Structure formats: C-alpha cells, structure tokens
Amino acid sequence: MIQIGKIFAGRYRIVKQIGRGGMADVYLAKDLILDGEEVAVKVLRTNYQTDPIAVARFQREARAMADLDHPHIVRITDIGEEDGQQYLAMEYVAGLDLKRYIKEHYPLSNEEAVRIMRQILLAMRLAHTRGIVHRDLKPQNILLTPDGTAKVTDFGIAVAFAETSLTQTNSMLGSVHYLSPEQARGSKATVQSDIYAMGIIFYEMLTGHIPYDGDSAVTIALQHFQNPLPSVIAENSSVPQALENVIIKATAKKLTNRYRSVSEMYVDLSSSLSYNRRNESKLIFDETSKADTKTLPKVSQSTLTSIPKVQAQTEHKSIKNPSQAVTEETYQPQAPKKHRFKMRYLILLASLVLVAASLIWILSRSPATIAIPDVAGQTVAEAKATLKKANFEIGEEKTEASEKVEEGRIIRTDPGAGTGRKEGTKINLVVSSGKQSFQISNYVGRKSSDVIAELKEKKVPDNLIKIEEEESNESEAGTVLKQSLPEGTTYDLSKATQIVLTVAKKATTIQLGNYIGRNSTEVISELKQKKVPENLIKIEEEESSESEPGTIMKQSPGAGTTYDVSKPTQIVLTVAKKVTSVAMPSYIGSSLEFTKNNLIQIVGIKEANIEVVEVTTAPAGSVEGMVVEQSPRAGEKVDLNKTRVKISIYKPKTTSATP
C-alpha cells in the first residue's frame, strides 16, 4: 500500500487508490514532470514482488502493452521499479468500465453495442498482429471515456496471478465467465480464444447478463464446452438475426466454426445491421464433433491408493497331512499365466467398482445439480412456489417491459430455465412491467423537468432523452418549445429512439428593429418583453410640427444592431412632442387677412392672442391695410400659449376738403 500524498518514483504524486486487481494495486497520481497530468499507476502487490515468475510476467506484459499505440488501447507511459516495487504508469481514463456501464444501461441499443465492439476489435487486431493474445478479455478490462470511446487494458498481466497460484480458484471467477472452451479444457489460449471472449462480451451488452453462470469456476467452465449458447433474440427481440449470427459464430465451440481472425469478425459485424441482411437465417453449427476434444489426464496413483482397502476373502482347504503345510518363506511354484491374468482382471474390476462406489457416495453427500424449471408466463407467486418445490431459493425480482408477457407475470429467470444449478441456489425473477409502447403527448409549453420525469416514469432511458436549448424572449426559461416526435406518435421502448426536446433558455442577445415612426409606448413594452432593463431605455423628447406627439423620430443603436441584454448598453429613443414655441415669421408688407390666417393656422397662435392696431404713419411706399409693424419681431421665439402678437396696420389720415 502506497501512502496517499507520497511522491512515488520521483515524479508521481499519489492522489488516491482507484483499483485493486488480482496481483496489483492501482492509484490515481499526478505526473509532476508533465505539469500535473493525471495518470494511473499500477504497482505489483508486495507479496508478488519476490516471486520471479510474477515479476517477469508483469514486466514482459507491461513492455508488450507499451508497444501497442492505439486510440482504443490504454497507453503505457512509464515502466520501472521503485524500492523493489515493480510499477507501470498509464493514461488515466476518467469514466466507467464496460461491466458497470452495461449494468446501468442494459440492454444497450444495437447501434451502440456494435460501435463499442468495433472499437474493441480494432484494438485487438493491432495486438494480434503484434503476436499478443490478451487471454483475459472481459468487460472489467474495457474502459469507456465520457464521450463513449472504448479502451482495452490489462493485456494478460493478471494471468501471472493464475500462473503462480493455481490453487486460488475463486480468483478466477471474474474471468471464467468469458473463458473459451479450449481454455476450459486446458489448451493454450489463441487469437480465437480472444474472439470467443469478445462474443460473450457482445452477448452481455445486448442482454444485460452473461450466458453461463454457476457456483464454482468448474461449473461455469463445463457449461462453456457443454451447453449451447442461449438465444440472444429470446432475451432481446430488437436484435436482428444477422447480429445474433455474429455472436453465434464468435462463440462457436469448435475452432473450425469460429472466426479465424478479428478482421473477419469486424467485416461481418460491420454489415450486420444493413438492410441487405434483414432476412438472414439463423446460423446453426454441428458442435457434436470431438475434433477439438482434449483427453483428460489419467488418475494419479496417489488418488488410487487413497481408496480404502478391502480384505479379499479366500477359501482355505483343510490340510490333510500337516507335514505338507508350508510357511510364508516356503517356496511355492507360480500359478499358470492364464490364472494370473484372471486374478489381475478380477482385482482391477473390484478396484473400479470401489472407485465408482466411492464417487457415488461422495456425490450423494453434495447438493444435487438439477435443471431450473421454466416458469415463464406464471405469476410471481406461482413461480416462487414452482422454484421452491424444486428446492431452489428465491433471489431478486427485477421488472422489464414486454409486449408479449402480461404485466406481473414472469418473463424469464436468471439463470435461465433449463440451466443446471445446485439445490438451494438463489434464482432471480424478471417480471413483466407491461407493454413496451406508449403514446407521445403534447409537451410544448410544459416545464421540461415535468416532461422528463413523465418520460422516465414510462421507462424511457435517460440516454434517449435529449435536451437542446434555444434562446427565447417569449417563453420562460425551461419551457418546452418544440418536440421531435409529434403528439400521438406510438413510442416503442424496445427501440432506441431518441426524444429531442427543444427547451427555452434566457436570451442574452436580440436584434433591434426599426422603431422610427412607431409609437414610443409600444416600442418600450416590446423591449421590456425582450428583457431589456427599463433603466437602459432612455426617452428624449423633441418638438416637431411634422410628427404626431409620441412618435419615435430617431433611435440609437440603429435598426438591425445585435443587442446584448446582459450588458448595460443604453437604448436612446427620440420622441416627437407638440411644438410650444416657434420663431416669429416676418409679416411686414403682408395684408392683414394673410397675416391672421398664417398666425392661426400655420404658426399656431390663438386668435385671442392676436391684437391688431391701426397706425397713421408708415414708411414711404406703404399702402393702406398693409402690415407695417409687428411684435414680436421676425425671428424672435414665440410661446404659442402665452405670447400676445401685435400687428400694426397702416391707416392713413383722412384730410377734410377745404371749403
């Protein structure tokens, strides 16, 4: 155990322990040489540091991994020894291993399972071309990054544990579920052994569980080369036959029926979901041939001698003549060969009978291995009664949607019906939660959180509910604006159909319109609706005789400007107001009628504020009735409501006739 916070090997600051394998501990560390980059440091456990076989295997496999530079293989960055401790540093993959991912998301959609398996195959193709067989492929040794990239790790390093401690049977349970039939018989692992393991992993991705299980490694290993592979389609009806055929061929028990290389499997897998293979027949192999069978080793002498001896009964004839009696040391002539052969045969036969009897006695002392009854279609109560009657215990109850099985009835058992298990084994029940489809409602205008909760209640997986945000000034943040599947659509839970909800979010930018000529009250209301703060809308009034009061004459910023409502930018609107003062026109030389009409109708002076006076003196050339003076004078400001205008009209004096 390395102390947390310690600087290991002069460059790795240990942050925490993140894993513990069969022979090594794994720590998250920061590489001080690479500016604190996070790495995973695997250290051979103390009790293996003195084992030359374990150390040699650890080093050999670490170097082999270091040669595998591939985007789908965990990269080795450093190999070394520190204070007698063998270690290797590798890239840190922040994500889940495939085992946990399957547990949380099973069954995976066909497309996702194919995508992940293609990545694993690409990684193993490189390894196999370099002469490296993994020997321990399982979901726990496949890591998934947050973006869904698969990375294979632990290239056979854990095999050193099996080599140096063969008696640790329980430690093999993690891998025996993916063990090829030839490995179970004791043969050497090959490229096709890795292919078999990938077939089992593929089965698990599409069904959510392993095909073979049991109480011991031996029981599971026997199933790998004795029991046919359970149907994938029976477990997951959405899987097409062409895709199941890939698994059937990858897990064929005879090597001659199995894919010869990962490239061959990759090509077949790549077209398994294509339209051209939609009517493919189920692949069936004759697995009865014994060509791949390996002869089991003979029973050792120590085993035979452990069988209790039985004293043979012999017939003693009376000796008529005592002198003819002989002692043990007395020489006796050998019996004829034929007689000796018969005696040996009888002794061998008796020994075999004793061995058989001993085995029967031993087996009778152990719990019987019996087939799990088929309880599919039964109610939970009926299934429990049937299993208890067969001397099985009841395990967990899980629910699963089903179009075929009525709600509350059994879909299947785990392990499956017909599988051999010992009495007392716990059998899990998979119970139908009802049909796999429902009608899509109208979600527009509703809160997205309520819609998501409703979809989850209807068993739609989280990864199939996609939220896309869109800025909106009209709708409250979090409100559903659009939905990808229209109201009334029948949604099939068995298919990985994505539901896309477009949800409103607070808009931060708007496009300013052309507000000139519009009423200022309407424009201010519109800007407020678009979340423009009221204190940033400035109104400036300007007198205008051409525009109706309240009408916008100018704006800043101009029309079409992108305005960020999160920034304190002021919008200035120049609004027309009624004219209250004007410059006094010049009316000198005009007639009284014209002057009054112009002042009232054009300038806006009230008639009551116009005073007309007559004067008798005027500039030369003036005619009667002409304006000769005005007050205010031309150009002076006139308040239309207050100023009195005085107009002087020339009226010459009349001269009386002299008598």
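Yeah, the Cβs are placed from backbone N, Cα and C, and that goes for glycine too.
As annotated by Swiss-Prot, ATP binding site applies to Ile18, Gly19, Arg20, Gly21, Gly22, Met23, Ala24, Asp25, Val26, Lys42, with the evidence given as sequence analysis. According to Swiss-Prot, the domain 'Protein kinase' annotation covers 12-273, on the basis of sequence analysis. As annotated by Swiss-Prot, domain 'PASTA 2' applies to 434-505. For 506-577, the entry in Swiss-Prot reads domain 'PASTA 3'. Under its mutagenesis entries, Swiss-Prot includes Lys42 to Arg with the note: Dramatic reduction of phosphorylation.
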I'd like the number of other C-beta atoms within 10 A of the C-beta of Ala24 (ATP binding site), please.
23
Widest Cα span across the ATP binders Ile18, Gly19, Arg20, Gly21, Gly22, Met23, Ala24, Asp25, Val26, Lys42, in Å?
14
Inter-residue C-alpha distance, Gly22 (ATP binding site) and Lys42 (mutagenesis position) (nearest angstrom):
12
Where Ala24 (ATP binding site) and Lys42 (mutagenesis position) are concerned, what is their Cα separation in Å, rounded?
6
Within 10 Å of the Cβ of Lys42 (mutagenesis position), how many other Cβ atoms can you find? Include all protein chains, please.
22
